[in-house]
Structures are given as C-alpha cells and as structure tokens.
Amino acid sequence: MNSELDYYEKFEEVHGILMYKDFVKYWDNVEAFQARPDDLVIATYPKSGTTWVSEIVYMIYKEGDVEKCKEDVIFNRIPFLECRKENLMNGVKQLDEMNSPRIVKTHLPPELLPASFWEKDCKIIYLCRNAKDVAVSFYYFFLMVAGHPNPGSFPEFVEKFMQGQVPYGSWYKHVKSWWEKGKSPRVLFLFYEDLKEDIRKEVIKLIHFLERKPSEELVDRIIHHTSFQEMKNNPSTNYTTLPDEIMNQKLSPFMRKGITGDWKNHFTVALNEKFDKHYEQQMKESTLKFRTEI
C-alpha cells in the first residue's frame, strides 16, 4: 500500500488530470499565459516523438541551418510551456522573454491549453504515437527522470497507463480530443509511425503547413540532421547537458531506440490481450486509427 501512496505523492490533479506537483503549484501562470498570433504550438502526449518533430520544425524555421540549431539546447530554443521546477525551469518565463516567432512545446490536452492560443488562432502541430510504444517509453522515462516515483514492474505500470493514472492523464482521451481539434486547418495532426515510414513526405507536409517553400536540399538536410543517430549524438537534442540528478541517462538514455514496435519486447501475450481488450473499449467510438508496427 505504501508504494501506492509514494506513487501519488509526486502528482496532483489539475481539472481532473494527473499532473506533476511542481507544475500544478504555479498553474495560474500557465492558464494566464498570453499567446501571440505568430506562436506555433507543438503538442504531444509524453513520449510520442516531441523532440524529433521539434527539431524538424526548428530546422524549417532556420531554413536548414544546422549551426543555428546547435547554438543552444532544444529546451531553451523551444521552451516547455507548463514545465516548472522552482528556480531550475520555468517555461512561462522563458517564453515571455522570448522574441517572436516563438515555438511552444506542450503535453497539455486541448482543454488545458491556455485559452489565448485559441483566441489568437495560433497554428498547432499535434504528433501522436501508438499507445503500446508510448507506454514502454514512458516506463523508461519514469526510471531515469527525477521527480517520478518508482513505476513498479512493467505490467503494473501498464495498468496505471491504461487507467490514466500517469502524468497528463489518459492517453486515449488526449489523442481523441486532439483528433477532433485536428479537423481545423490551423491544426496539423501527425503520426509518429508515418514519420518513421516516410520522413520525406511528412517533412514536406510540415514545410507546407508552416507556409515555407520546400527544396530538395532543405528536405535532405533536415532528414539527415534529425535522424535518430544524429540526434542521439547531438548534445543540443539528447538532454545530456542536464545533470544526473535531474535525468540519469546511465539508467536509460533519453534517446533510447526511436523505433516502432518495441512494445513486442515488453508485452507478454497475456498483457497484450488485456491491453487490446481495454484499448478497443476506449477507442471504439473514434475514427482515429493507429499502427503498432510498420
């Protein structure tokens, strides 16, 4: 029972969604955030390829200039809106002090996104990934990032994931809510699996959405610079600049595998059957379809 208490000790609900306690403490600042019309929001459920799509977008903004992308770490170039860790991290403050055009990272579901983003009609990119691979990646994230309780065994963690008892709540609700928002021409809805399968096609889609002109040279440069191996070895994207007491990559690297289908190495037959049954219940009303392998 104690381990259950320890687990929830780190989190607090905000509008019915489980969230990191440190973030909730300053929630008023997040809700009151003032968007600008030329802000671009990159929204994802955690562990869905946020850093990957962020670096692609940043490269489009910088017209493929790799050196400009390496001038600072990604969490300074694209601040994490709701992130707050006392004096260490403050997404709202970072963004307030930033010149336009700003790129804003968030894991918030649409109903928690500050109202000013909708009022200013900001463009939003939403990237999602199949639930099984997200659950695996989230499990390893719990193990290596400070501020997370012990996730228990993998099957125990999957149970919590299925019930939405993880930061940012239910994956099912998150993706379904954003899928509805994706019907707006101001929201581009992308799948991680599509990026893995045909990166060129998805990069061109992003360039068009951002109203830039695609050239073969630009697309080639983006594809090379944002490949998994390049980003894993790049200190401005691999989070190795963070001290071990915040993110201990000796336990699990931040850039772990970057593949589709790793869930097969973690789900037993019984766990997979249980997950599939629950998944079907949660997603039966939705037209949203995912691929768990490519």
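Glycine too: its Cβ is placed from the backbone N, Cα and C atoms.
Listed in Swiss-Prot for this protein:
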BINDING   47-52, Arg129, Ser137, Tyr192, 226-231, 256-258  3'-phosphoadenylyl sulfate binding site
MUTAGEN   Lys85 to Ala  Does not have decreased sulfonation activity towards the estrogens and DHEA
BINDING   Lys105, Thr106, His107  substrate binding site
MUTAGEN   His107 to Ala  Complete loss of sulfonation activity towards all substrates tested
ACT_SITE  His107  active site, proton acceptor
MUTAGEN   Ser137 to Ala  Decreased gradually the sulfotransferase activity
MUTAGEN   Ser137 to Cys  Decreased gradually the sulfotransferase activity
MUTAGEN   Val145 to Glu  Substrate specificity constants for estradiol and estrone are reduced. Dramatic 400-fold increase in the ability to sulfonate dopamine
MUTAGEN   Val269 to Glu  Does not prevent the formation of homodimer
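Val269 (mutagenesis position) sits 21 Å from Arg129 (3'-phosphoadenylyl sulfate binding site), taking the CA atoms of both as reference points. In this structure, the CA atom of Lys85 (mutagenesis position) is 22 Å away from the CA atom of Ser137 (mutagenesis position). Looking only at Cα atoms, Arg129 (3'-phosphoadenylyl sulfate binding site) sits nearest to His107 among the recorded positions Thr106, His107, Val145. With the fewest other C-beta atoms within 10 Å around its C-beta, Arg256 stands out among the recorded positions Lys47, His107, Arg129, Arg256. The secondary structure of Arg129 (3'-phosphoadenylyl sulfate binding site), as reduced to three states from DSSP, is coil rather than helix or strand. With respect to Lys105 (substrate binding site), the closest of these recorded positions in Cα terms is Thr50, chosen from Thr50, Ser137, Val145, Thr226, Arg256.
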